[in-house]
Amino acid sequence: MEPGRGGVETVGKFEFSRKDLIGHGAFAVVFKGRHREKHDLEVAVKCINKKNLAKSQTLLGKEIKILKELKHENIVALYDFQEMANSVYLVMEYCNGGDLADYLHTMRTLSEDTVRLFLQQIAGAMRLLHSKGIIHRDLKPQNILLSNPGGRRANPSNIRVKIADFGFARYLQSNMMAATLCGSPMYMAPEVIMSQHYDGKADLWSIGTIVYQCLTGKAPFQASSPQDLRLFYEKNKTLVPAIPRETSAPLRQLLLALLQRNHKDRMDFDEFFHHPFLDASTPIKKSPPVPVPSYPSSGSGSSSSSSSASHLASPPSLGEMPQLQKTLTSPADAAGFLQGSRDSGGSSKDSCDTDDFVMVPAQFPGDLVAEAASAKPPPDSLLCSGSSLVASAGLESHGRTPSPSPTCSSSPSPSGRPGPFSSNRYGASVPIPVPTQVHNYQRIEQNLQSPTQQQTARSSAIRRSGSTTPLGFGRASPSPPSHTDGAMLARKLSLGGGRPYTPSPQVGTIPERPSWSRVPSPQGADVRVGRSPRPGSSVPEHSPRTTGLGCRLHSAPNLSDFHVVRPKLPKPPTDPLGATFSPPQTSAPQPCPGLQSCRPLRGSPKLPDFLQRSPLPPILGSPTKAGPSFDFPKTPSSQNLLTLLARQGVVMTPPRNRTLPDLSEASPFHGQQLGSGLRPAEDTRGPFGRSFSTSRITDLLLKAAFGTQASDSGSTDSLQEKPMEIAPSAGFGGTLHPGARGGGASSPAPVVFTVGSPPSGATPPQSTRTRMFSVGSSSSLGSTGSSSARHLVPGACGEAPELSAPGHCCSLADPLAANLEGAVTFEAPDLPEETLMEQEHTETLHSLRFTLAFAQQVLEIAALKGSASEAAGGPEYQLQESVVADQISQLSREWGFAEQLVLYLKVAELLSSGLQTAIDQIRAGKLCLSSTVKQVVRRLNELYKASVVSCQGLSLRLQRFFLDKQRLLDGIHGVTAERLILSHAVQMVQSAALDEMFQHREGCVPRYHKALLLLEGLQHTLTDQADIENIAKCKLCIERRLSALLSGVYA
C-alpha cells in the first residue's frame, strides 16, 4: 500500500480514502474505494490487523488464492489482496444495498416469494462452495450482502444476494473467536456451539435460521447469552421451531428439515438444492413484494409479510403526488378503478409498477360503491393482506341530508361496475350552521359553487413510499351523492395519500354514524378495528374484523397512537369523511385500554400532512378559500403536532405556507412574557382535553410548537372567533427560541418530544421535566438526546432546557430542506451490550465500576496531599517554619509525602483486587468481554500502573526521611488510608454545610455526593462492626440532607 495525495491510499490498482468508512467489526475496518483508472468501478477495501490473525499466515494466503478463483454472481468477488507489514488488505466487490440484517431490521419480515428469490441465490452460491469443499461456518444476515443494479428503489426480484466473509474465521485466535461468537450464536448450528465435530451441514442449519427469521422476524431459538443457548441445546434433544400456521407446506417442510438438532437427521445438500420450495414452478402462496426501502447509505429493499408489523415507512411527499394521481370522470370509472386494481395482477406491465400496488382478492364484491351509497357496510371488508392498497371508498354529499327512507337502485354490471345512482329520489335540505361558524359556512358555499371544484375530478392511486404507505378506506356516509356532483364523487373516491385530507393511523378516535356496526371495547367505547388476514386465510361472516374497512398500517406513527378511546364527539352534518384503520398485531406492547392493539413508537419517520377537517377537502396545489375556525399558522416543524390536534377535533385549515420569520412580523411579543398560555379544555368548551394516555405529548409540547407564533396576519378572522389562545406560558419563562426572535431567515421553532411516561394522573401544564429533541436547524437548544442520563440545571427558571448527557444522538432532519413533507428520521440509539448479559456479568461490571470510581476519588485526595506538600516546600513556608520549635512541623513536607504514599498503596491494593476479580470472572465464564468491560478493565489497569509508579517514586523520595527520622515511624503507623479518607469526607460535608448556611448552594450537592461515595467505599473496606455502623449513620444523615436539598431546588 502506498500513501497517495490528499489522504488517498493505494492498494494495487485500487485506491481509497480512510474518510470513506463503510463499516467496522471486531477484526477489520472496511473503506469504500474505486479503481484508479476506471473510476466508476467501486470497491470495498477491508483492512485486517495482523494482531487479530493467528500465526498461520501461509494458510491464509492459500485460502485467499482459492477465494479469488471463486467466480459466482452470488459470492462477493475478491479483486485483489495485499499483505503489508502490519495489515492485510482485501479489495472486494462493493454492494450498494447493505446487508440482510439491515434489510430485515427495516422490513421485519419478508413474504414467501421474496424469501424464495433470496434463497435461490443463496443456494446457487452454496452449490459452488459445496463443490469445492468450502464450509462457511459463519452464515448470518450480516454476512449476506445485497446489491441493487437498478438503484436504490430496485424491485426485490432485481436484488442480487451475495455471500461474504467466509473462510477467514478459522484463522482468528481462539479468544478473539469467542468474542465473535457473542455476536451471532443464534445462527450457528448446535454442534458448533457445543464444540462437537461438524461438517458442511452446519451451514444448512444457519440457512434455516436465516429463512426462519426472514419469515417471522426472529430467530427460531434464542437465549440471553451463548452459554444459555448452549445449555438449551444440550438439554433439549429434539427441537421443533414454531412455524406460523399460514406458512405454505413446501416452506414448512424445508424449515423442519433444515432445523434438525442432530446433523445426521438434517437434510443434505442435494436435497436442499432440489427442494420443491426452490423450484420456481412450484405453486406457493403469493404475496406481492414491497419495494425496496431507501437507506441513507444503501439502496437495499425488502418485501413485507402479512403476519407481523412492518417497519415504519414514509408516505409519499407532495413532490411525488402529481406522479401518483389517476383521473376519474364518473362514479362508474371510480368503481372500475377499484375493479381494475383487483384484476391487474395478470397484467403484463413492468414488475416495478405492478408491485407498487396490492391486488384486492377476488372474493371482494364489485358493487362496493353501490352498497356504500346505501349506507350499509360492505359484506366483506376490504382487508389488505399485508401490503398497501389505499382506497377511500366512502361517499358523502356535503350539505345534503338523506330523506327518511333512502334507497338506492343499482345493480352491478357484468363487468363488475355498479350501475348509476338514482340520486333524484333524495331531497336536499340546507343545513343551518351554528352562530360561530356563519362566516366559515359562507366560504364553504362559495367553494361548493366554485367552477374549478365542480369540474375537477380527482383520484390518486397511492404508491408506496419506502416500504408502505398509510392505508385506509373512508367509510360511507348515509348521504348519497347527487346526480350533479359526479365530479365531487370522484374526488371522494380518491385513494387518499399524503394530502392534508388523508386521515392518519389512529384507532378509536373517529366518531361514527349510527348505521355502522361496531365492535364493543372493554370500556364500552365503540371501536372499529380489524386485522388483515394472511393470504389464503378465511374470514368468518361473524368476525368482528369484517365490520369495518381495515388495512394494515405501514405508515409512520402519530404521537397519539396510544390514546385511550375517547367518547364519540357530536358530528355536524358537514363533517368530512372518517376512516378506520387496523393496526398490526404486535406482541411487544401491552394493549391499551379500549384498543384492540397498539403499536410502540419506533421513532418518527415522515409523518403525513395534518388532517384538514373542513367540509370540503382542498384541491392539492390550489389555495384554500375556506376560513378556519381555529387558525394555526403552519410551520414545517409542527406537522406532526397539527396531525394530533386535527385528530382530537380541532378544525384547522392552513392559510398558506409560512415560515417562522414571516410569523414573527405579526408577533407583538419579541422576547416578552405573555399571558396564561393554553387554556384548559373545560374553559374553551372545545374537544382539546387530554386523554389518559397522552404521555407522549404534554402541554409543554404544544407551547413549544405554537407558543412562539401569533395569529397569522394573512387571516381575516378576528380573535373573537378563536376560542383557544395559543401563547407561551409565563411559567415557562415566556422566552422564545433564539431562531424565533430574529426577523431574518432563522430556524423554525423547536418541537419538544417527551420521552417516557409521566407519573400517573394529569401532567402539570408547566412541567419542565421533559427531554427536548429539537426538530429544525442545528441552532436548536437541545439537539442531542441521551438514553441514560438526564440533568436539570439547578436554580434555573423554566427557560433553562434540560441538558442531556453526552450519548446517542437523536438526529432529526431539517424540515426546510424537504419542504413541508420532509423526512423526519429518528435514529434509535444502540442498545448496550450488557442488555442481554447474565446477572452475574452485570453485577461484576457494577462492582468494577464502583471500584474505579472509588479509586479515582482516593487519587484526588492523594493529589491534594501532594499539592500541600509542594506548598510546604516553598521558601516562604520554610522561612516561617524556621522559627517554630516543633520538629515535626518542620518535616511537614515529608509527612505529606508519607500520607500520599499510604493513599497510593491503598489505591494499588484496591485496583489489584478489582483486576484479579475481573480475571477470575472472565476465566469462569461469568464476565463476558464486552466493549464496556474492556474499557473499565483498561482504565483499572492504567490507574494501577500509575499508582505503582507513584509509590515507587515516593518511596525513593522518603527513603532518606525514614532512615534519618526513625522516631517518626511510630507516628506513621497511626496514619491509615481509611482514617485519611474519613477525615476528608467529614471535611467535605462540613464545608458543604457551611456554604449551605450562607446560601451558597451551587457546589453543595456535588460535595455531598463525593462524600457519600467515599463513605460507601469505606463501608466496604472496614472490618470493625462499630466503624461500619458509624459510617452507615453518617451516610443516612448525608442522604437525608441531600433529599431535602434536592426537593428544595426542584420544587
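Cβ coordinates come from backbone N, Cα and C, glycine included.
In this structure the noted substitutions are not present, so the sites keep their original residues.
So that you can see what the record holds, here are the features copied from Swiss-Prot:
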| type | residues | note |
| --- | --- | --- |
| DOMAIN | 16-278 | domain 'Protein kinase' |
| BINDING | ILE22, GLY23, HIS24, GLY25, ALA26, PHE27, ALA28, VAL29, VAL30, LYS46 | ATP binding site |
| MUTAGEN | LYS46 to Ile | Abolished serine/threonine-protein kinase activity |
| MUTAGEN | LYS46 to Arg | Loss of kinase activity and autophosphorylation |
| ACT_SITE | ASP138 | active site, proton acceptor |
| MUTAGEN | LYS162 to Arg | In K2R; abolished acetylation by KAT5/TIP60 and decreased kinase activity; when associated with R-606 |
| MUTAGEN | SER317 to Ala | Impairs phosphorylation by AMPK and ability to promote autophagy; when associated with A-777 |
| MUTAGEN | SER494 to Ala | Does not affect phosphorylation by AMPK in vitro |
| MUTAGEN | SER555 to Ala | Does not affect phosphorylation by AMPK in vitro |
| MUTAGEN | THR574 to Ala | Does not affect phosphorylation by AMPK in vitro |
| MUTAGEN | LYS606 to Arg | In K2R; abolished acetylation by KAT5/TIP60 and decreased kinase activity; when associated with R-162 |
| MUTAGEN | SER757 to Ala or Asp | Impairs interaction with AMPK and subsequent phosphorylation by AMPK |
| MUTAGEN | SER777 to Ala | Impairs phosphorylation by AMPK and ability to promote autophagy; when associated with A-317 |
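Positions of the features from Swiss-Prot, shown on the structure.
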| residue | record | contacts (Cβ under 8 Å, 6+ apart) |
| --- | --- | --- |
| HIS24 | ATP binding site | VAL30 |
| ALA28 | ATP binding site | LYS46, CYS47, ILE48, ASN49, ASN52 |
| LYS162 | mutagenesis position | GLU73, ASN74, ILE75, VAL76, GLU93, CYS95, ALA125, ILE144, LEU145, LEU146, SER147 |
Packing count at the residue listed as 'active site, proton acceptor' (other Cβ atoms within 10 Å of its Cβ): 24
PLDDT averaged over the residues of the domain 'Protein kinase' (16-278): 85
Cβ neighbour count within 10 Å of ILE22 (ATP binding site): 18
Recorded positions: VAL30, LYS46 - member with fewest neighbouring CB atoms within 10 Å: VAL30
ASP138 (active site, proton acceptor) and ILE22 (ATP binding site), Cα-Cα, nearest whole angstrom: 21
